[in-house]
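What follows is a single structure, written as structure tokens, with notes after it.
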Amino acid sequence: MSSKYAVKLKTDFDNPRWIKRHKHMFDFLDINGNGKITLDEIVSKASDDICAKLEATPEQTKRHQVCVEAFFRGCGMEYGKEIAFPQFLDGWKQLATSELKKWARNEPTLIREWGDAVFDIFDKDGSGTITLDEWKAYGKISGISPSQEDCEATFRHCDLDNSGDLDVDEMTRQHLGFWYTLDPEADGLYGNGVP
């Protein structure tokens, strides 16, 4: 799966910003606030909460769930297995390393497959791209970009071709750079919502 967008491939796992970014996500995913997360919590949020509120079809929800499971299993997570932040961070390091190798070889990545599944849900008009309004609906429902300003910042960061719409390739590139490598082109991806 080839992308027309380059991304920084060198990781910076010891950078305090990278660690803080993933701690923020860990805390966001820790639904019951016990300092540990499970794949159960993540799938519940993704399928029972987000997909339901976005009015995904049963087929879209199943496809999305399969992608969420594969992605977080890539981080070493499993149903019924609690992990604390240090294990979560180690899992992200393994996932990022594997994903970046795939990206460099133009092979499908888990983040792209998840992106394809989620775009199918976001793209209410079937255009193959998402609009700012479609992104704002997701940001509000998911809680990842709770303010209009944060949604707009994400949209601007991801609109690499300045078309006014986002395609899955643009979104994947920016998320890969943001979550995996601290690529400066992706800094501020979620506005003030995520460090």
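Using the three backbone atoms N, Cα and C, a Cβ is placed for every residue, glycine included.
Those substitutions? Not in this structure, it's all original residues.
The Ca(2+) 1 binding site annotation in Swiss-Prot covers Asp30, Asn32, Asn34, Lys36, Glu41 and is backed by sequence analysis. Listed in sequence order, Asp30, Glu82, Ile83, Ala84 are the same-chain residues at least 6 apart in sequence whose CB falls under 8 Å from the CB of Lys36 (Ca(2+) 1 binding site).
As annotated by Swiss-Prot, Ca(2+) 2 binding site applies to Asp123, Asp125, Ser127, Thr129, Glu134. Asp125 (Ca(2+) 2 binding site) is surrounded by 9 other CB atoms, counting those within 10 A of its CB over all protein chains shown.
What Swiss-Prot records for Asp159, Asp161, Ser163, Asp165, Glu170 is Ca(2+) 3 binding site.
Secondary structure of the domain 'EF-hand 1' (17-52) per DSSP, as helix, strand and coil residue counts: 27 helix, 1 strand, 8 coil. According to Swiss-Prot, the domain 'EF-hand 1' annotation covers 17-52.
Packing around Trp92 (mutagenesis position) is summarised by its Cβ count: 23 other Cβ atoms lie within 10 angstroms of its Cβ, all protein chains included. Trp92 to Phe appears in Swiss-Prot as a mutagenesis experiment; the accompanying note says: Shifts luminescence to violet by adding a new band at 410 nm.
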| request: State the count of C-beta atoms found within 10 angstroms of the C-beta of Asp123 (Ca(2+) 2 binding site), not counting that atom itself. | output: 18
| remark: So Ser163 (Ca(2+) 3 binding site), by the Cβ count within 10 Å over all chains shown, scores 10
| said: With Cβ-Cβ distance below 8 Å and at least 6 positions apart along the chain, what are the contacts of Asn32 (Ca(2+) 1 binding site)? List them in sequence order. | reply: Glu41
